[in-house]
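> Have a look at this one before I ask anything.
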Amino acid sequence: MAKMSALSIFAIFIILVLVIFEIPEIEAHDSECLKEYGGDVGFGFCAPKIFPTICYRNCQKDKGANGGKCLWGEGGKVKCLCDFCSNESFNQFISLT
């Protein structure tokens with residue numbers, strides 16, 4: 001029975017190590033997917049009433065991306081991030097709050 005318990009503990013330890021080493025790869029994947037379109041693009045580029053946003057359309061047209069997401073910062077600053085991995089048009093806004 002003690003042999004089975006030691007084997008179970010070893011298996012759990014190996015699984016935890018694999019999970020811990022996998023986490024940085026997931027974070028790096030996001031940075032590879034989202035590339036900035038170019039500086040503070042302003043409110044009109046990401047106006048919520050326009051669907052899909054100009055950011056989304058221009059990222060597809062100008063950069064060859066699958067789409068674009070708007071990142072709203074403090075003081076009304078807006079950045080457009082071109083998304084090269086996902087083409088979900090329903091999730092176009094990222095909030096820092």
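Easy rule for this one: first residue shown is 1, then count along the chain.
Even glycines carry a Cβ here, placed using N, Cα and C.
Small disclaimer: the values here were computed from a predicted structure and weren't measured.
So Swiss-Prot has the following annotated:
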{"type": "VARIANT", "residues": "Lys3 to Thr", "note": "In strain: cv. Cvi-1, cv. Fe-1a, cv. Nd-1 and cv. Wei-0"}
{"type": "VARIANT", "residues": "Ala6 to Val", "note": "In strain: cv. Cvi-1, cv. Fe-1a, cv. Nd-1 and cv. Wei-0"}
{"type": "VARIANT", "residues": "Ile14 to Thr", "note": "In strain: cv. Cvi-1, cv. Fe-1a, cv. Nd-1 and cv. Wei-0"}
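Looking at the shown structure, what environment does each listed feature sit in?
Within the same chain, no residue at least 6 positions away in sequence has its Cβ under 8 Å from that of Ala6 (variant position).
Cβ neighbours of Ile14 (variant position) (same chain, under 8 Å, six or more residues apart in sequence): none.
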> Check the DSSP secondary structure of Ala6 (variant position), expressed as helix, strand or coil.
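Reduced to three states, the DSSP call for Ala6 (variant position) is helix.
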